[in-house]
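I'd like to ask some things about the structure below.
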Amino acid sequence: MSRFIRASQRRTLLATLIAATLAQPLLAAESLDSKPASAITAAKNAEVLKNLPFADREEFEAAKRGLIAPFSGQIKNAEGQVVWDMGAYQFLNDKDAADTVNPSLWHQAQLNNIAGLFEVMPKLYQVRGLDPANMTIIEGDSGLVLIDTLTTAETARAALDLYFQHRPKKPIVAVVYSHSHIDHFGGARGIIDEADVKAGKVKVFAPSGFMEHAVSENILAGTAMARRGQYQSGVMVPRGAQAQVDSGLFKTTATNATNTLVAPNVLIEKPYERHTVDGVELEFQLTLGSEAPSDMNIYLPQFKVLNTADNAPPAMHNLLTPRGAEVRDAKAWAGYIDASLEKYGDRTDVLIQQHNWPVWGGDKVRTYLADQRDMYAFLNNRALNLMNKGLTLHEIAAEVSKLPGELDRKWYLRSYYGALSTNLRAVYQRYLGFYDGNPANLDPFPPVEAGKRYVEAMGGADAVLKQMRAAIDKGDYRWAVQLGNHLVFADPANKDARALQADAMEQLGYQTENALWRNMYMTGAMELRHGVPTYDSRGKSEMGRALTPDMFFDLLAIRLDTDKAVGHDMTLNWVFEDLKQDIALTLRNGVLTQRVGSLNPKADVTVKLTKPTLDQIAARKLDLPTAIKQGTVKLDGDGKKLGEFFGLLDSFSPKFNIVEPLE
């Protein structure tokens, strides 16, 4: 068996969960309600207060400096739905940490609550806290140069509106995408017109490889990343001291909003490039393969300001993000930071970033960058040192408990976003892969089969529950969660197993310093108690319009149901008349491949259309039969083959189970 369970089991599970909400909290029927911090958790969090310099308020001064207009309200979409809500986090302000939150994380969450329009210096502004990312606004001779357009059209418009309430209204003459993550380009269409970009009226700068990586990350593995991203950001969890408080580099992600993408018209290809736009001097430093595959820093010589994008935020970053992505190169990352320090350190008075707040003062900037460099170099070198001594990825994570020397006491290197243990595992994965070399781990059972065997070996469900309760009583929540995971995957209808595992996950969430870990624990606990939320807050995405035809067919190859497609061999020619581009698709052995710039003379059918027509069909604004009837799609050959082909495609839903077997 796999992680899948039958629909009948799922119905039984739902019935038992409903019944459990009516039950008394007896030992045999664990409560589904959220719990307070245990005495063990409260004591552990109190201990944190003794070990970190909480009297140091320098970062609060840095975060508040230059504040023109605070923001603590909501952003809504055209339908009146809430997209962004800073008001939900006001419980954090001017209060000591609750015992259900690690005090260090509470400290970071309070800093991320400082939102609004800020003046970095005359003619240079930032909007922070209206989106996961910052919008940096530079006033040129006659217009504005923007660095990053935030995640959504709605938040981008709101950020620019806030700026215009306090500064002269000038046209946007240029946009810079610092890198290929959606929170830095997804709002573009909300504030610039694509026609102006195509006409050259607005310059859009981006690092080399931007479109390939922006689209591949958000489209090809998009559904899986989106679902895992719900766990990482805690977006489905309520806000509060017993729920979601922060995401380390920002508060959470936007909901009910529109992701867009306007293709750049200026690509930065050289390691260092200088451009001047509307009197604003921009010096770009390519940092490909650092925090993103397509990435760059921006130096502003007129201001003596270095913008390190997401390459040196005031928290440890992820070498392998929990939502899923390509593993990042810590050695290269450290090298890029050192190159920035060497080239710009003596010429920089202020360091700004596309998350969080600035670093003020040249000496502090130089120390900050050196510390950031040392941290990523340590992660790489220490993991390699230990793996060459024979330690495996989990052993390495257990061996290294803190950063060396003074690094461990620097607020801006704490594990609020990336975590020390997961980053060390990521380095291991980069060099050696997921397999630890032990043949016992070469071909493990999948979770359902493993769970059943473990439960049987331990003497049955009651014996496992007894062990879980004993572990919880001792504060050994990690062990309780591991035991519970086996039991839930063996028997997802076991309400006591679900409740106990949720309780243990919740206590781990209360204890962790890492915001993403907390969000994942809280989301897991919520879904164990109540199931996967049925509502959809994803909003709309216009990312599909940015797909080139070959990217679109890559996506179809992923969506193809191989089991259904076997025995349906065919060839399909596609002619994009506006692009002057031909593509031949071959379906063979249940596998779809393509040849760009080629047509098969023996194709079953040839499809002629334009890229805008494909965009409409892909967005489900136009169906294929209507397009054929209208003449916007022309067929030559056996048209039934086209319908047969589309009938072989899967659809994906970002509501699949994670903490229990798939349905």
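In case you wondered, yes, glycine gets a Cβ from its N, Cα and C as well.
Unsubstituted: the structure retains its original residues.
When I checked Swiss-Prot for this same protein, it listed these features:
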| type | residues | note |
| --- | --- | --- |
| BINDING | His179, His181, Glu291, Asp310 | Zn(2+) 1 binding site |
| BINDING | Asp183, His184, Asp310, His355 | Zn(2+) 2 binding site |
| BINDING | Gln232, Asn318, Leu319, Leu320, Thr321, Pro322, Arg323, Arg328, Tyr417 | sulfate binding site |
| MUTAGEN | Ser233 to Tyr | 2.5-fold decrease in kcat with (R)-2-octyl sulfate as substrate. Cannot use (S)-2-octyl sulfate. Shows activity towards (S)-2-octyl sulfate; when associated with G-250 |
| MUTAGEN | Phe250 to Gly | 190-fold decrease in kcat with (R)-2-octyl sulfate as substrate. 28-fold increase in Km for (R)-2-octyl sulfate. Cannot use (S)-2-octyl sulfate. Shows activity towards (S)-2-octyl sulfate; when associated with Y-233 |
| MUTAGEN | His317 to Ala | 1300-fold decrease in kcat with (R)-2-octyl sulfate as substrate |
| MUTAGEN | Tyr417 to Phe | 114-fold decrease in kcat with (R)-2-octyl sulfate as substrate. 65-fold increase in Km for (R)-2-octyl sulfate |
| MUTAGEN | Tyr417 to Asp | Loss of activity |
| MUTAGEN | Tyr417 to His | 238-fold decrease in kcat with (R)-2-octyl sulfate as substrate. 13-fold increase in Km for (R)-2-octyl sulfate |
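Help me understand the surroundings of these features in the structure.
In sequence order, Ala214, Glu217, Glu291, Ala292, Asp310 are the residues near His181 (Zn(2+) 1 binding site), counting only same-chain partners six or more apart with C-beta under 8 A.
For the recorded site, Asp183 (Zn(2+) 2 binding site), the DSSP three-state label reads helix. Every protein chain considered, the tally of other Cβ atoms within 10 Å of the Cβ of Asp183 (Zn(2+) 2 binding site) stands at 25.
The Cβ of Gln232 (sulfate binding site) lies under 8 Å from the Cβ of Ser247, Thr321, Pro322, Arg323, Leu516, Asn519, Met520, each of which sits 6+ residues away along the same chain. In the three-state DSSP scheme, Gln232 (sulfate binding site) falls into the helix class.
DSSP classifies Phe250 (mutagenesis position) as coil under the three-state reduction. For Phe250 (mutagenesis position), the same-chain residues 6+ apart in sequence whose C-beta sits under 8 angstroms from its C-beta are Asn112, Gly129, Asp131, Pro132, Ala133, His355, Asn356.
According to DSSP, His317 (mutagenesis position) is assigned to coil rather than to any helix or strand. Cβ neighbour count for His317 (mutagenesis position) (all protein chains, 10 Å cutoff from its Cβ): 24.
A simple way to gauge crowding: the CB of Tyr417 (mutagenesis position) has 27 other CB atoms within 10 angstroms, across all the protein chains here.
Under the DSSP three-state reduction, Tyr417 (mutagenesis position) is assigned to coil, being neither helix nor strand.
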Count the Cβ atoms, other than its own, that fall within 10 Å of the Cβ of Arg323 (sulfate binding site), considering every protein chain shown.
19
Counting across all protein chains present, how many other Cβ atoms fall within 10 Å of the Cβ of His355 (Zn(2+) 2 binding site)?
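24, counting other Cβ atoms within 10 Å of His355 (Zn(2+) 2 binding site).
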Measuring Cα to Cα, tell me the gap between His317 (mutagenesis position) and Tyr417 (mutagenesis position) in whole angstrom.
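Taking the Cα atoms only, His317 (mutagenesis position) lies 6 Å from Tyr417 (mutagenesis position).
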If one measures from the C-alpha of Leu319 (sulfate binding site) to the C-alpha of Tyr417 (mutagenesis position), what distance in angstrom results, rounded to a whole number?
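Taking the Cα atoms only, Leu319 (sulfate binding site) lies 10 Å from Tyr417 (mutagenesis position).
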What is the interatomic distance between the Cα atoms of Ser233 (mutagenesis position) and His179 (Zn(2+) 1 binding site), given in whole Å?
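His179 (Zn(2+) 1 binding site) has its Cα 20 Å from the Cα of Ser233 (mutagenesis position).
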If you count, for each of the binding-site residues His179, His184, the other Cβ atoms lying within 10 Å of its Cβ, which residue has the minimum?
His179
